[in-house]
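Since the structure comes first, as C-alpha cells, the remarks are kept for the end.
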Amino acid sequence: MKKTLLIAASLSFFSASALATPDCVTGKVEYTKYNDDDTFTVKVGDKELFTNRWNLQSLLLSAQITGMTVTIKTNACHNGGGFSEVIFR
C-alpha cells in the first residue's frame, strides 16, 4: 500500500511539473494598451503579448508605473501570443 501511494504521489508531482507554464520573457513593462476585442496588450522586452484576464490589467499598469520587473509565463511565446500568468518581482 505504501509503495502504491508513493508511486501515485510521484506521478502526480511529475505531471504537475510537466504542465508548468514556461517563462517567456522577463523585464520591465514598456507599454500597455487596450484592444478593440476586449484584450489588453503589454510589451515586455522584445515581446508584445496579450491577455483577456481583466484582473491582471491594474497589476500590469502598476508594474509599468513603478518600474517593477515582471516575468510573463506562456506556451505561446511569440509576438501576438496570449498569456494568463505573470510573476511580479
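Glycine too: its Cβ is placed from the backbone N, Cα and C atoms.
Original residues throughout; no substitutions modelled.
Since we're looking at a predicted model, the values are computed, not measured.
Listed features, source Swiss-Prot:
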- Asp36 to Asn: Complete loss of cytotoxicity; when associated with N-37 (MUTAGEN)
- Asp36 to Asn: No effect on cytotoxicity (MUTAGEN)
- Asp38 to Asn: No effect on cytotoxicity (MUTAGEN)
- Arg53 to Asp: Loss of cytotoxicity (MUTAGEN)
- Trp54 to Gly or Phe: 100-fold reduction in cytotoxicity (MUTAGEN)
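Features recorded in Swiss-Prot, as mapped to the structure shown.
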residue	record	CB count, 10 Å
Asp36	mutagenesis position	5
Asp38	mutagenesis position	8
Arg53	mutagenesis position	16
Trp54	mutagenesis position	10
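You'll find the Cα of Trp54 (mutagenesis position) roughly 9 Å from the Cα of Asp38 (mutagenesis position). For Arg53 (mutagenesis position) paired with Asp38 (mutagenesis position), the C-alpha to C-alpha distance reads 10 Å. Trp54 (mutagenesis position) carries a helical DSSP state (H, G or I).
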